[in-house]
Amino acid sequence: MVTHSKFPAAGMSRPLDTSLRLKTFSSKSEYQLVVNAVRKLQESGFYWSAVTGGEANLLLSAEPAGTFLIRDSSDQRHFFTLSVKTQSGTKNLRIQCEGGSFSLQSDPRSTQPVPRFDCVLKLVHHYMPPPGAPSFPSPPTEPSSEVPEQPSAQPLPGSPPRRAYYIYSGGEKIPLVLSRPLSSNVATLQHLCRKTVNGHLDSYEKVTQLPGPIREFLDQYDAPL
């Protein structure tokens with residue numbers, strides 16, 4: 001699914017501008033969910049705010065497949081769009097915000113459950129392959145939803161079967177792989193260290209053992225990407 005943004009161009013991420021928001025919030029909790037998502041996205045360094053679909057295509061045109069960014073959606077029903085460079089060019093996927101969670105928009109005819117997350121960063125991380133895993137799986141033989149979920153053909157030895165996702169666009173079946181975010185600015189050393197620490201904290205007990213100020217700093221951005 002390809003979208004085209006109607007928002008004004010902007011090369012860098014910037015504070016939330018409510019004048020650009022055409023979609024209304026369904027509740028106070030949804031408003032808070034989106035505000036928190038924007039705050040973390042601005043910390044991420046790969047939130048390009050109001051760049052257009054055409055500008056996203058230009059930004060990703062010279063990048064390898066798997067490079068991605070998050071931008072504001074042009075669709076009045078959605079807040080964010082995931083733009084990703086695939087083996088068949090740049091594709092734009094809307095990020096839905098419903099029922100207090102975010103998910104990638106999928107084919108409504110699909111009976112498969114769509115992964116949902118309380119944070120856009122968690123959604124992005126879910127679709128990224130683990131370290132050492134092959135980037136692009138072989139397409140399944142049976143068609144499914146627009147972003148369907150199928151077992152990977154060759155999981156790593158000793159690891160559970162990976163899930164592979166595919167984009168169905170214009171009759172094409174394209175692997176959805178998020179390998180590397182496209183940075184919109186230079187990350188601080190503190191942020192780089194925080195991402196590294198987040199990637200090594202695999203249990204809540206480890207987090208509770210850290211000093212209070214460090215825990216608070218990590219809570220402000222709790223993703224390894």
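Including glycine, each Cβ sits where the backbone N, Cα and C put it.
For the mutagenesis result Leu22 to Asp, the note given in Swiss-Prot is Complete loss of EPO-induced STAT5 signaling suppression. No suppression of JAK2 phosphorylation.
Leu22 to Ala or Phe appears in Swiss-Prot as a mutagenesis experiment; the accompanying note says: Little effect on EPO-induced STAT5 signaling suppression.
Neighbours of Phe25 (mutagenesis position), defined as other CB atoms within 10 A of its CB across all chains, total 15. For the mutagenesis experiment Phe25 to Ala, the note given by Swiss-Prot reads: Complete loss of EPO-induced STAT5 signaling suppression. Abolishes binding to JH1.
Around the Cβ of Glu30 (mutagenesis position), the number of neighbouring Cβ atoms within 10 Å comes to 17. Quoted from Swiss-Prot, the note on the mutagenesis of Glu30 to Arg is: Partial loss of EPO-induced STAT5 signaling suppression. No effect on LIF-induced signaling suppression. Abolishes binding to JH1. Inhibits JAK2 phosphorylation.
The DSSP secondary structure for Tyr31 (mutagenesis position) is helix. Here Swiss-Prot describes Tyr31 to Phe as a published mutagenesis experiment; the accompanying note says: Little effect on EPO-induced signaling suppression.
Among the sequence features in Swiss-Prot, the mutagenesis site Tyr31 to Ala is noted as follows: Complete loss of EPO-induced STAT5 signaling suppression. No effect on LIF-induced STAT3 signaling. Abolishes binding to JH1. Sequence-distant neighbours of Tyr31 (mutagenesis position): residues of the same chain at least 6 apart with a C-beta under 8 Å from its C-beta are Phe25.
Taking a C-beta cut-off of under 8 angstroms and a sequence separation of 6 or more, Val34 (mutagenesis position) has the following same-chain neighbours: Phe25, Phe79, Cys97. One mutagenesis experiment named in Swiss-Prot is Val34 to Glu, and its note says Complete loss of EPO/LIF-induced signaling suppression.
Here the residue is the original one, while Swiss-Prot reports the published mutagenesis Gly45 to Ala with the comment Little effect on EPO/LIF signaling.
What Swiss-Prot records for 46-142 is domain 'SH2', and it gives sequence analysis as the kind of evidence.
Around Gly53 (mutagenesis position), a 10 Å sphere centred on its CB holds 19 further CB atoms from the protein chains shown. Among the mutagenesis entries in Swiss-Prot is Gly53 to Val, noted as: No effect on binding to Y429/Y431 phosphorylated EPOR.
Quoted from Swiss-Prot for the published mutagenesis Arg71 to Lys: No effect on EPO/LIF-induced signaling suppression. Partial suppression of JAK2 phosphorylation. No effect on binding to JH1. Loss of binding to IL12RB2.
According to its DSSP assignment, Arg71 (mutagenesis position) is in a strand. Other Cβ atoms within 10 Å of the Cβ of Arg71 (mutagenesis position) number 28 in total over all chains. Annotation of the published mutagenesis Arg71 to Glu in Swiss-Prot: Complete loss of EPO/LIF-induced signaling suppression. No inhibition of JAK2 phosphorylation; the original residue is retained in the structure shown.
For Leu93 (mutagenesis position), the Cβ neighbour count at a 10 Å cut-off comes to 24, with all displayed protein chains included. Under mutagenesis, Swiss-Prot gives Leu93 to Ala with this note: Impaired binding to Y429/Y431 phosphorylated EPOR.
Following the DSSP three-state reduction, the secondary structure of Arg94 (mutagenesis position) is strand. Here Swiss-Prot notes a mutagenesis experiment, Arg94 to Glu, with the remark: Greatly impaired binding to Y429/Y431 phosphorylated EPOR.
Here Swiss-Prot flags 177-224 as domain 'SOCS box', drawing on sequence analysis.
The average pLDDT the prediction assigns to the domain 'SH2' (46-142) is 86. The Cβ of Arg94 (mutagenesis position) has 20 neighbouring Cβ atoms from other residues within 10 Å, across all protein chains displayed. A gap of 10 Å separates the Cα atoms of Leu93 (mutagenesis position) and Arg71 (mutagenesis position). For the domain 'SOCS box' (177-224), the number of residues in each DSSP class (helix H, G, I; strand E, B; coil) is 25 helix, 2 strand, 21 coil. Under the DSSP three-state reduction, Gly53 (mutagenesis position) is assigned to helix. A 10 Å radius around the C-alpha of Gly53 (mutagenesis position) takes in these mutagenesis positions out of Glu30, Gly45, Arg71, Arg94, in sequence order: Arg71.
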